[in-house]
Amino acid sequence: MPLLTQQIQDEDDQYSLVASLDNVRNLSTILKAIHFREHATCFATKNGIKVTVENAKCVQANAFIQAGIFQEFKVQEESVTFRINLTVLLDCLSIFGSSPMPGTLTALRMCYQGYGYPLMLFLEEGGVVTVCKINTQEPEETLDFDFCSTNVINKIILQSEGLREAFSELDMTSEVLQITMSPDKPYFRLSTFGNAGSSHLDYPKDSDLMEAFHCNQTQVNRYKISLLKPSTKALVLSCKVSIRTDNRGFLSLQYMIRNEDGQICFVEYYCCPDEEVPESES
């Protein structure tokens, strides 16, 4: 990235965060997977960047971009946090077009000086450099879903194609998606209760799509479909998905996404259960 490197290398010390990518799509694609609200909170540490989006204190999405994804990654402080308009950020990241010509890459250098300063984006394609300044905001406290691995009751790992098919067939007239996880039959079941009646989709634990099955007790929980719907953006991009429920019925959907360079990033959705399940419908 010669132009960008020469232009700003000397100024690095004034920034609390500097991150460079040879291919901006390795960032923008992951951010699109959690873009269901306008604003996001960004957390940067030496391990990478976490971008968090929340809705109605019931659902939270986190995109993790590890430091190793970047060609250059520097964080001067222990942690750097700011809130940003995610819609504007994505518009800037695709300023040269969202689907460039084959073989053409847009390079990115992202710099943040600290509290009260804008996020600076330097984008370069074919020798042309565009500079964007995006105002940052006071970071709001994000929800702590307290989803601890020691409290996980049930966990399965599925190839994403199996869940993509299921989600495309869900009855969207149903307000809720009921998830049953059990050490015994039906093992893993997705149920909806729509205008046409109830429908169930079962996955045997020995299915070719099932990569891991660790269910300790039967759990039946309901989640608002409207809250789960945004997670299908991540599902479409992912190759595997880990589905976990804890002792409170909270749901974790962790999507493994491979970028254009074959590197792995993760997007995680947390969702709280909707209600107690009526005995007659379970």
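A Cβ is built for glycine as well, from the same backbone N, Cα and C atoms used for every other residue.
No substitution from the list is modelled in this structure, which keeps its original residues.
One mutagenesis experiment catalogued in Swiss-Prot, F64 to A, is accompanied by this note: Reduced binding to RHNO1; when associated with A-256 and A-266. Secondary structure at F64 (mutagenesis position), as computed by DSSP, is strand.
Under its mutagenesis annotations, Swiss-Prot gives K155 to A the following note: Reduced binding to RHNO1; when associated with A-244 and A-254. The secondary structure of K155 (mutagenesis position), as reduced to three states from DSSP, is extended strand. If you take the C-beta of K155 (mutagenesis position) and look for same-chain residues 6 or more apart in sequence within under 8 angstroms, you find A212, H214, C215, S242, I243, R244, T245.
A mutagenesis experiment is reported in Swiss-Prot for this position, R244 to A, and the note states: Reduced binding to RHNO1; when associated with A-155 and A-254.
Under mutagenesis, Swiss-Prot gives Q254 to A with this note: Reduced binding to RHNO1; when associated with A-155 and A-244. A C-beta separation below 8 Å, combined with a sequence spacing of at least six in one chain, links Q254 (mutagenesis position) to V241, S242, R244, F266, V267, E268, Y269.
Here Swiss-Prot notes a mutagenesis experiment, M256 to A, with the remark: Reduced binding to RHNO1; when associated with A-64 and A-266. DSSP assigns M256 (mutagenesis position) to a strand in the three-state reduction.
A mutagenesis experiment is reported in Swiss-Prot for this position, F266 to A, and the note states: Reduced binding to RHNO1; when associated with A-64 and A-256. In the structure as shown, the Cβ atom of F266 (mutagenesis position) sits within 10 Å of 18 other Cβ atoms.
All protein chains considered, the CB of F64 (mutagenesis position) has 19 other CB atoms within 10 Å. Cα-Cα distance from M256 (mutagenesis position) to F64 (mutagenesis position): 10 Å (rounded to the nearest whole number).
Residue density at M256 (mutagenesis position): 17 other Cβ atoms are found within 10 A of its Cβ, drawing on all protein chains shown.
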